[in-house]
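> Here you go, one structure.
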Amino acid sequence: MIHKMYFFLILLFSLFIIVYSAPNRVTRNETSIVYTYSLDSDYYTRFVMYLNATTLRTDIAPNYFDCSQIVNSERYCVFHFADSFSRLWGAVYSRVCTRTVSDPTEDCQSTWITDNAFPEPLNVKFSGYPSTSGGDVVFTGLFLRLAGGPNTLANSFTNPSKTFLIKVHGNFSDPNFNCNNFTATFPPSSGYIKVYFDDTGKSSLQLRYASPTVSSFILDESKKLVTINGDNYFTKNSLVQVFFDGIIQNNINITVNHSQIQVNNFIRVDPGPMSVNITINAVSIDNNYTYCFPAVISSISSVSNHLGGVVTIKGSKLSSTSIIPTIKIGDKQCTFIKSTTTELECQLEPNETGGKHLPVDVNFGGCNSTSSGSDAVTFTYSIPTLSSGTLSNGIVTLIGTNLGTINDSFIQLNSNGAIDNVKNDQFNISSDETTATFKLPLLKCKSFYINFTRVDISANNKPSISAPLLIYVINKPTVSNGSINIELYYIDCPISPSSTPSITVGNSSSATQCSIPSLKNLSEYYQTTCSIPYGTGTNKQFKFKYNSEESNSEFSYEPPKVESRSFSKGLFNITINGNNFGNSTSLIKVYFNGSDISSEIQSLNDNQFTFKRLNSYENGPINITVDGNSNMEPSFYLTLPPVIYSIINKENKTIGCGGLITISGKNLLTSDDKFKVRVLANNENTTVIVPDEKTLIVRANNKDSPLFVSTLIGDDLGPNTTLTYFEPRITVIPTVKNKKDGISIRVGGVSLSGIINASLGISSENVSLSCDLQCSLSPNETFYLSNPILSSNEKDITNSTDCLSCHSMNSIVVDETSGVLYLQLGPTSYHYDVKIEEIQSSLNPSSSNGGERKSSKLSGGAIAGITIGCVAGAGALVGSVFYFKLITRVKKAFN
């Protein structure tokens, strides 16, 4: 009624307005609207959107048509909108402003938005069909509310009896609301409908209510009643049509609005599928529902699996006037022969594998059969039988019938309640299915019975078999106080505490009792422990007896094993500690570094042996064989303590300022703390300068002379000697350097030691000097001379001297060119006339210490031909001819 009023008002207003020319065409898409006019035609300038018949929309963004573009005698008016098209909406009362070619004045009252062509809905999509009980549908598209609503949609403008309003949700005045994406609620109804997006009936979408569905089909044959459950059935019986196999059904009632239909007086005799179609007000089910009327089985006969034969099935609905059934027993087809409503016959071919409790299906047109009782009716072929079972040489042989094949047969052994399965790849069955053989697995108990199954059909007999005792030795005993652990299989179960096994080794006349067998390894077998007499060697025969059964086997003693080594006082003898060496020197062979040293053995027992240490021995592996039994583990690597040959310095009995002492020997760098090499000087530790396996160079920290030098290997004394230091000698007196920051001088000599005092006497004063002693051959030696003829890992220490580096303790100014140098080394005093040379600052640091300088004269004599510096050549002292030259080659590895 409301929509008819809208239409009437528009018609009334149109009588009082001027009708302008219509556009030639309207083009619209997601981003634009274009009106095309003839060049002499009036045209639109903008939209004027209304909320209702009297109220303008004040919230709409500005819009206008740009009509400046003219192409081929046509005017193109392009719509411009300051907002998104999602906000372009208005009532059917909205107008457009127009302008004539001859008059620039806009006319905004004369033309309704729907008078001429206008942008109709575009790209309309919907989320689905509403249920007959009503529901929501989401609509999307463009220009959906340009001339209608906005909060209602109409479904008809011509049939008042079928007209209803569809509610549109959303606040169209909300600037964030998208008027092209909204939800509409449909009232309960059915069939096909039209949905109009404008209030003039120009723009519509063909829609319908959802198709009926079927969720269940319930047949009550006793009442001849069918109940169909589902959805979208609406509420009026007159609108419902139900078809079974295309035949329309009468006596239809909607028993639950929208969701349940009942069909009365339904009768069907034949089994098979039935097609169900439901139509509600011309809207049909999307896909026909299929209901199966099954054949019902109450019993089935059996046939031989070898011969096959006719199988008889009894029940109801076993015959159809239009469908020949397919019958399946297990995974085999049974060929249809004939049937009545209550009985069916089919031919089953031979099946060598047979089967028990096989499923049976009589299928009519895809409809599986059911059973009349609560338990399914199944089919069983002939059952296998076993007549006997024997054991010989570990192989079990079964005799019977219908034993099948390894693929469908299964053998299970039950031994005192423990179950063992024989895998099908571990047994064989004869082609005539009368014999089965398999290797007997290890069982803890002697007696067991056999359960033979074929396709889940157990044989009617379970033969029992007893196996002889079987033993396995699982360890090696030690030479003395040893024992062996024996695994026991096929023993009498249960175990009797009063019955214990015994063992007899070799030709012994007496037996040794073993422990009572106990279960081991998750109860898979029994185990006993037996003591073994003292002995050595391999493959020792023994006899094991338990109850009335005996079993022969053998064992080997554990091989010799080395755990450690030790040395006697003085390191003259070596003792090897371990196990299983025996006590007979005639049965033991010892190899050190591949050489047989058995003859050097001085004492032997099961846990150790001692042999003499020879100087020729070097570190290496030691291997032992006792009575033919070798230690197969990785060989024990024997490391020997150090050997000190001599103290090299003792030939000349002298050492210099550096206190260098050289020790020769072998294995000097042992890592064993018990045999660490130490060198003492006057009972004080020395500092290692050059470490090597064969040579140690150490420095004495004690400067007293004479110097008693002793060596120790661990706590054992080695060679010793007494050394004396060289007498101090001054060999080089260079020119005193007078620098801006003070004066300095470097004095060279031999064996410079003791308390050192120094000063420089000049005419005006006596300047105290502070001196540092730098001994040659120190750990941080700076006086090594490179010798190109040596290898890259060697150094040559040649013609070295000690050095005093003296300098004034304060910055002073000295204007003189000569003076007297006073030196006191311990109790000995020296004084020398020296020259003083002023040293200017230089940009080249190396220029101050390069080249040769003339030496100063010594008091009481002169030194000639000596190069100035702490590394010098030979010097001659006046008054006593003295030549000092120390040449030492030291091999030193560089990292």
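Glycine is no exception: its Cβ is also placed from the backbone N, Cα and C atoms.
The domain 'IPT/TIG 1' annotation in Swiss-Prot covers 295-381. According to Swiss-Prot, the feature domain 'IPT/TIG 2' maps to 560-638. The domain 'IPT/TIG 3' annotation in Swiss-Prot covers 642-725. Listed in Swiss-Prot is the natural variant Thr27 to Ile, annotated as follows: In strain: QS4, QS8, QS9, QS11, QS15, QS18, QS21, QS23, QS32, QS34, QS36, QS38 and QS113. Listed in Swiss-Prot is the natural variant Ile247 to Val, annotated as follows: In strain: QS4, QS8, QS9, QS11, QS15, QS18, QS21, QS23, QS32, QS34, QS36, QS38 and QS113. Annotation of the natural variant Asn424 to Ile in Swiss-Prot: In strain: QS23; the original residue is retained in the structure shown. For the natural variant Val455 to Ile, the note given in Swiss-Prot is In strain: QS8, QS9, QS11, QS15, QS21 and QS34. For Tyr591 to Asn, Swiss-Prot lists a natural variant annotated as follows: In strain: QS8, QS9, QS11, QS15, QS21 and QS34.
I'd like these features described in context: how deep, what's nearby, how far apart.
The helix, strand and coil residue counts that DSSP assigns across the domain 'IPT/TIG 1' (295-381) are 0 helix, 45 strand, 42 coil.
Looking just at the domain 'IPT/TIG 3' (642-725), the mean pLDDT is 84.
Within the same chain, the residues at least 6 positions away from Thr27 (variant position) whose Cβ sits under 8 Å from its Cβ are Ile33, Val34, Thr36, listed in sequence order.
Around the Cβ of Ile247 (variant position), the same chain contributes no residue under 8 angstroms that is 6 or more positions distant in sequence. Secondary structure at Ile247 (variant position), as computed by DSSP, is strand.
For the recorded site, Asn424 (variant position), the DSSP three-state label reads helix. Taking Cβ-Cβ distances under 8 Å and a sequence gap of 6 or more within the same chain, the neighbours of Asn424 (variant position) are Ile406, Asn407, Ser409, Phe410.
Cβ environment of Val455 (variant position): Thr353, Gly354, Gly355, Lys356, Tyr381, Gly404, Asp408, Ser409 lie under 8 Å away, each six or more residues apart in the same chain.
Tyr591 (variant position) counts 16 other C-beta atoms within 10 Å of its own C-beta, drawing on all protein chains shown.
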> DSSP says what for the domain 'IPT/TIG 2' (560-638): how many helix, strand, coil residues?
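Grouping H, G, I as helix and E, B as strand yields 3 helix, 43 strand, 33 coil.
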> Tally of helix, strand and coil residues over the domain 'IPT/TIG 3' (642-725) according to DSSP?
7 helix, 47 strand, 30 coil
> Let me know the DSSP-derived helix, strand or coil state of Val455 (variant position), please.
coil
